[in-house]
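Enquirer: Pulled these from Swiss-Prot:
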MUTAGEN   Ser53 to Ala  Does not affect phosphorylation by PKC
MUTAGEN   Asn76 to His  Abolishes L-glutamine transport activity. Inhibits asparagine transport activity. Increases the alkali-induced substrate-independent conductance. Significantly slow proton antiport activity. Affects cell membrane localization
MUTAGEN   Asn76 to Glu  Abolishes L-glutamine transport activity. Induces a chloride transport. Increases the alkali-induced substrate-independent conductance. Does not affect cell membrane localization
MUTAGEN   Asn76 to Asp  Abolishes L-glutamine transport activity. Induces a chloride transport. Increases the alkali-induced substrate-independent conductance. Does not affect cell membrane localization
MUTAGEN   Ser215 to Ala  Does not affect L-glutamine transport activity. Does not affect cell membrane localization
MUTAGEN   His300 to Gln  Does not affect L-glutamine transport activity. Does not affect cell membrane localization
Amino acid sequence: MEIPRQTEMVELVPNGKHLEGLLPVGMPTADTQRAEDAQHCGEGKGFLQQSSSKEPHFTDFEGKTSFGMSVFNLSNAIMGSGILGLAYAMANTGIILFLFLLTAVALLSSYSIHLLLKSSGIVGIRAYEQLGYRAFGTPGKLAAALAITLQNIGAMSSYLYIIKSELPLVIQTFLNLEKPTPVWYMDGNYLVILVSVIIILPLALMRQLGYLGYSSGFSLSCMVFFLIAVIYKKFQVPCPLAHNLVNATGNFSHMVVVEEKSQLQSEPDTAEAFCTPSYFTLNSQTAYTIPIMAFAFVCHPEVLPIYTELKDPSKRKMQHISNLSIAVMYVMYFLAALFGYLTFYDGVESELLHTYSKVDPFDVLILCVRVAVLIAVTLTVPIVLFPVRRAIQQMLFQNQEFSWLRHVLIATGLLTCINLLVIFAPNILGIFGIIGATSAPCLIFIFPAIFYFRIMPTEKEPVRSTPKILALCFAAVGFLLMTMSLSFIITDWVSGTSQHGGNH
């Protein structure tokens, strides 16, 4: 028996990285919508207040977003904190293998968007979770919502980890301290809690976060600024640095530095070998490469809302927007990884920006980049938290009236859990690895393929047709990558051989 189509309203809200959690609100009739508005006056309205009393339906919504702005919005959705870990990924794969893997993930991401657009065109649904509902009923919707929620939690965790990692260095620079001191305002754990309570939580408790949508452009600008700084610093930082020759755990004692300076003077061949790039590398940390790349390319839940906002929409036009956005991010990712790697080689840490503190803690350019990135991620966290809270409302409290107590408790509980994760996580690599190995393969590979297989009518494409066979193979690749990545990461943890950069 065919599941009846649902009429959906989708709200497009550009923000720093993630629109993933935008959850559609069912709108079967105008009367029921007015009743729901009375009940859910807080969460139900979304980020931006509507100027019109009539909410848009996907069937009658007239998009007004141009081609260029849609490319900007989708590029903004792709871009995120994942760019900070790509140089570390290149250090553990080599330039050639990294380029191959980055190209493969980009092409596969484009193909999965193609599957999503074809599926949405068949059933007239432009919301990721509702495609899951159309394909597998409530379990499909819940699975998609869970994956999107995990992805958003991973994004918030990575943002808070950047605050934990970078804010002490900014304070150290402003106080003109050569070395960090054991005081509370230099402790990243205290600082991330302080920022969460004083700045993030009050913003997350607001009913409307529309004005924070402007952080969208600011966040993307910060990452472009970061890329320019990385390229510039490649030609300013000499190689070799004594700091670079220690292991990536960040243990830079004075004695080690002196010994290594002596070693460099007596053994120039060692220095030359260190400053020679690797083109193909396999080690225990290579297992993190694909998850980091997958984390960096997740934008699929945003594709359909952006499609809804597009002026004169068509699948072909939206596919061109997706291809162009992925291509732009592909170039930015490769340049950031390449120049970051060629600056520090094997000394690069899992959070690239933190590595520059080993060169010159008082560098003005890097300080400006740090401050800009800190402001961007701090403003982005409450925006990313909003759809996660809404997902919880939709799944657990769908038919209940808005409650301030529940509103506050959900936000506080989420921030508490994420803070605990950030405090006890040894480095950002673990966050990139786990989220990139679980929710990212589901959103990029598995769900688009199986949704397409289920939704596409057999009259148009039989079960054994080439497109459906390719879709199943695509899903199988996703399962394989997820299983392999998780296996390698867990093995790395259990064996205790992990030497992640960026411990603080």
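Glycine is no exception: its Cβ is also placed from the backbone N, Cα and C atoms.
Those substitutions? Not in this structure, it's all original residues.
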Enquirer: Measuring Cα to Cα, how many angstrom lie between His300 (mutagenesis position) and Asn76 (mutagenesis position)?
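Expert: Taking the Cα atoms only, His300 (mutagenesis position) lies 12 Å from Asn76 (mutagenesis position).
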Enquirer: Run through the Cβ atoms and count how many others sit within 10 Å of the one on Asn76 (mutagenesis position).
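Expert: For Asn76 (mutagenesis position), the count of other Cβ atoms within 10 Å is 26.
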Enquirer: With H, G and I counted as helix, E and B as strand and the rest as coil, say where DSSP puts His300 (mutagenesis position).
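Expert: SS state of His300 (mutagenesis position) = helix.
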Enquirer: Quick one: give me the count of other CB atoms within 10 A of the CB of His300 (mutagenesis position).
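Expert: Its Cβ shell of radius 10 Å holds 27 other Cβ atoms.
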